[in-house]
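Now, the feature entries from Swiss-Prot:
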| type | residues | note |
| --- | --- | --- |
| BINDING | H223, H227, E262 | Zn(2+) binding site |
| ACT_SITE | E224 | active site |
| MUTAGEN | E1156 to R | Decreased binding to human SV2C extracellular loop 4 fragment |
Amino acid sequence: MPFVNKQFNYKDPVNGVDIAYIKIPNAGQMQPVKAFKIHNKIWVIPERDTFTNPEEGDLNPPPEAKQVPVSYYDSTYLSTDNEKDNYLKGVTKLFERIYSTDLGRMLLTSIVRGIPFWGGSTIDTELKVIDTNCINVIQPDGSYRSEELNLVIIGPSADIIQFECKSFGHDVLNLTRNGYGSTQYIRFSPDFTFGFEESLEVDTNPLLGAGKFATDPAVTLAHELIHAEHRLYGIAINPNRVFKVNTNAYYEMSGLEVSFEELRTFGGHDAKFIDSLQENEFRLYYYNKFKDVASTLNKAKSIIGTTASLQYMKNVFKEKYLLSEDTSGKFSVDKLKFDKLYKMLTEIYTEDNFVNFFKVINRKTYLNFDKAVFRINIVPDENYTIKDGFNLKGANLSTNFNGQNTEINSRNFTRLKNFTGLFEFYKLLCVRGIIPFKTKSLDEGYNKALNDLCIKVNNWDLFFSPSEDNFTNDLDKVEEITADTNIEAAEENISLDLIQQYYLTFDFDNEPENISIENLSSDIIGQLEPMPNIERFPNGKKYELDKYTMFHYLRAQEFEHGDSRIILTNSAEEALLKPNVAYTFFSSKYVKKINKAVEAFMFLNWAEELVYDFTDETNEVTTMDKIADITIIVPYIGPALNIGNMLSKGEFVEAIIFTGVVAMLEFIPEYALPVFGTFAIVSYIANKVLTVQTINNALSKRNEKWDEVYKYTVTNWLAKVNTQIDLIREKMKKALENQAEATKAIINYQYNQYTEEEKNNINFNIDDLSSKLNESINSAMININKFLDQCSVSYLMNSMIPYAVKRLKDFDASVRDVLLKYIYDNRGTLVLQVDRLKDEVNNTLSADIPFQLSKYVDNKKLLSTFTEYIKNIVNTSILSIVYKKDDLIDLSRYGAKINIGDRVYYDSIDKNQIKLINLESSTIEVILKNAIVYNSMYENFSTSFWIKIPKYFSKINLNNEYTIINCIENNSGWKVSLNYGEIIWTLQDNKQNIQRVVFKYSQMVNISDYINRWIFVTITNNRLTKSKIYINGRLIDQKPISNLGNIHASNKIMFKLDGCRDPRRYIMIKYFNLFDKELNEKEIKDLYDSQSNSGILKDFWGNYLQYDKPYYMLNLFDPNKYVDVNNIGIRGYMYLKGPRGSVVTTNIYLNSTLYEGTKFIIKKYASGNEDNIVRNNDRVYINVVVKNKEYRLATNASQAGVEKILSALEIPDVGNLSQVVVMKSKDDQGIRNKCKMNLQDNNGNDIGFIGFHLYDNIAKLVASNWYNRQVGKASRTFGCSWEFIPVDDGWGESSL
């Protein structure tokens, strides 16, 4: 059944019922206007609003000083009958579109039921309609009747795009927020919509270059209807409660105050800006106002001004407010019913939720300000339908929201030229200095007279920097706890499933009837709603700066389109000063190639190479090793946006590694929590039941405090950190598009330089080029979004949540003292309950409440990031041992106690690598808290660790199983043990039934993947199925364990070589984790990838690769050979020689010799690296050791051919020969420790990866660009893959 009563035409004759001339309150001597009653309590007036407020009767533009920041004026709009007919049909179509969704049906039903409360009488025992909630309807005979209504849709006033919801009057600011409510009118037009820019995401793949989008007008109308619903129910937030921004710094958005009412109406992230303390304040305030309504109904003895009965109206308001009624007819507010209604009105009815139901793209935040206005016509179904909106399935406009794309579906959108938007309001950012020559003329912000380089920055381009005034902080208040203290139920986060539950329980029947109202004065007069005082943004304020900003760097990437060639440069300053020069953060190699003019016959190859290089540049990432933190860094973000004045990719990466996410933030958020107020607990003399209840209430209130602080923390994070990250995301999209625009312009310019004959011989299409560049940007944005989401979550989890937890633990300690004293003081009453209650207090307050982001945020991207890198791993970890602050600690947030023996050793370079030797004092004991010893050992659990097991050297090691990790107590639990060539996992139940899963490896192989090499071990246990062991992320062995009984694990875990016969035996171990779930294969792989720390290069054994340390070399393509030197000097060469020798001990091991051949030493190219660790993309020199003397690996780049033969040269003789090597690390066929060395010439151009080439059966070492082109095209290992082998005690071979 449709929502609109019937199909109306503007020229339909009036009937005094649903088509009539009406007069509205406060209209003075207004002429009656034709109106259409589209549904009970809802009217539409297809006229410009010149009568609701006499001060707004002029449709002409006001003086500029009084214009609001976003405005559009056209006094002729809606002046003809055809326009009014189109308006009427457009509005009714939008109502039907809204009503066609479950959420829309609920909202419109709530509006129809939301009859303003009858509080118009001065006598508290009477109910009387408030006159300004009525209209006067002119009858066909010229008489009039008064009719109560809830909502009027009316055309806009002078500013056509000023859509808003207002009240007709009569002290409305009180009525809309005192629980009564008042009749609402919405200024709206279905003929206009707003443009916005968003990165479109489909299955997490951002689609860029898709143009600007237009808002679905059904979303806009739904937004205003939500305001109307808030105001009809009297729960609108006071307009004085606003979210303020700081405006002092150059980077801060100016003159913006967003009302809490707007944030709540939008929903999503924005609603979270209202902190939990203020939200609780609002909820309690309106709860009390609803109780006032119930009290008024209970007092009412009569009703006046209507033929309706008192009981009927009481039932109407009972239905509206979900009041409870006892047998005597007395009304009350049931807290659970109120909470359900309040959640529906304020959290379920939001713009953000409507977007999901409409299946449209929309601005991600209320702060995404309108950047364009479009004229539309939604009445024809070929343009817009009730079901699909603009995204019509039959017209191929449903994919990627193409129907809302104003460029793809351009016929439906006419952009208005005289729209005054926020871009008219700007700041002037000036860098001091002398401008020596002509500058760009992109805008008037370049002020040469002052010798300053100035740019205009649009207000909406700046950072949203929230003021501390937004965040209340009443957490320090002392709270009284009694036996009757109200305990709040845990809130559910809004989801589509929750909305569907509300829909299924929503009663759509019993719609209120039209009530006969006693005729009021023909001109109803009330009190006008005050107009908000809107001030223009401070315009053109000048800031003198000492450095270039993000906004300068973005401006430097732009260029003037003209007849001259565009030049790319790595200097932002040069680009700012020259009209035809654009700044790029791509490599100098790219700059050199793109700036080079080419002949016509080379054009296609040149253009294709540029596209290929563009993809390489944009997809560059550096990987990290921090679980639940940052796993990748996009290194060019720093130089692209001058983040932290990072002028190079290396500086940016190092800043993230060593200082963390704070390097990304323009302003460091202030986040402070007070010392939380403890509890004042009320005593009950000789009443055990009330005393115990009071203790339980105190513990429950303690849990509420944790939840409240977590929610408060998330609010601060979203407003102060995530908004910054989102702006960087937006600007990086713009930066990549700038690079693509410059690349296209240069290629197109070069093409246009050729003759027509030359062009005819070139198969070139600029659209194909654009498509390929956009594909590259799409791929790059996946990495950028992943990195930025991880940055945001990382700051929350590493900077804000730990601080909150520390404060909460202090609070717990104070609560413990209070409660234990309370128990002691009441011991005479509690008697036998004393010990139980003390244990309950101690156990509850010793356990932290884990933080779950999903309780407070419903953003899918952030939750996915949180889930993938935190929730699925870290939040299931009950033990995570790492080295930090000169000690081993448990990072799982459960704080296990760790006792370390005297003979436990740490690696000097990576202190997470722990050495345990075969001595009693070489022991690590981990004690889990009693409150954390979990029952999961009866269910599912997993463990993971890295281990390096030295070679077994003698027969004493044969058949000698010894334990290294033991969690068995009273003959039940689990352990990890080793034997010759075996890693063994043992589960033992309390009846001593045993199951073992084993990883076996052989020592009788030439080159082993496991002997003395770091191995990643994961063991998972599903009590209903199997126990499994994974090595380096691969499943090795599995055994059924469903037959095992109860397994009572100890709360102590011992790391020790127990039962080993070899006194010289030792092991290395790191990153031990215990999880209370069965990890799946993806989680194991993610854990392996993360902990592999692929941003740092490794040697053969898996240790960090180091500068100034000698290494033997192993080529992975031909591992049976080693590197040797023929002769020193440029005429000499280096080559692969073989085979390797063998090291044999009967029945123990048979291996190839590894310490053979010429040694390489990696030397620093620059002095910036201070920790001696070689990282991915480090630029280095390679020295080779011949007869104990170091020479430099180099080549003459001018050699003929692709392969450049490498030589070992006296270091002073290198001169201008090529010697700089870029170190590369990437997983290759599952080999984690392999490296590539990319040799470059003195201009930074690639000569090629170092490998070998056969010359007369001699495998000479060369640098070849052939490798660079092949790597990535095929998955096999090439001859440019190497491993660096240092001498290691665990291998046992004598070095040369």
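The count begins at 1 with the first shown residue.
Just so you know, glycine gets a Cβ as well, placed from its N, Cα and C.
A distance of 74 Å separates the Cα atom of E1156 (mutagenesis position) from that of H223 (Zn(2+) binding site).
For the binding-site residues listed here (H223, H227), the lowest count of other CB atoms within 10 A around the CB belongs to H227. In this structure the alpha carbons, written CA, of E262 (Zn(2+) binding site) and E224 (active site) are 10 Å apart. Classification of E1156 (mutagenesis position) by DSSP places it in coil, neither helical nor stranded. Here the recorded positions are E262, E1156, and the one whose Cβ sees the fewest other Cβ atoms within 10 Å is E262. Neighbours of the residue listed as 'active site', defined as other CB atoms within 10 A of its CB across all chains, total 20.
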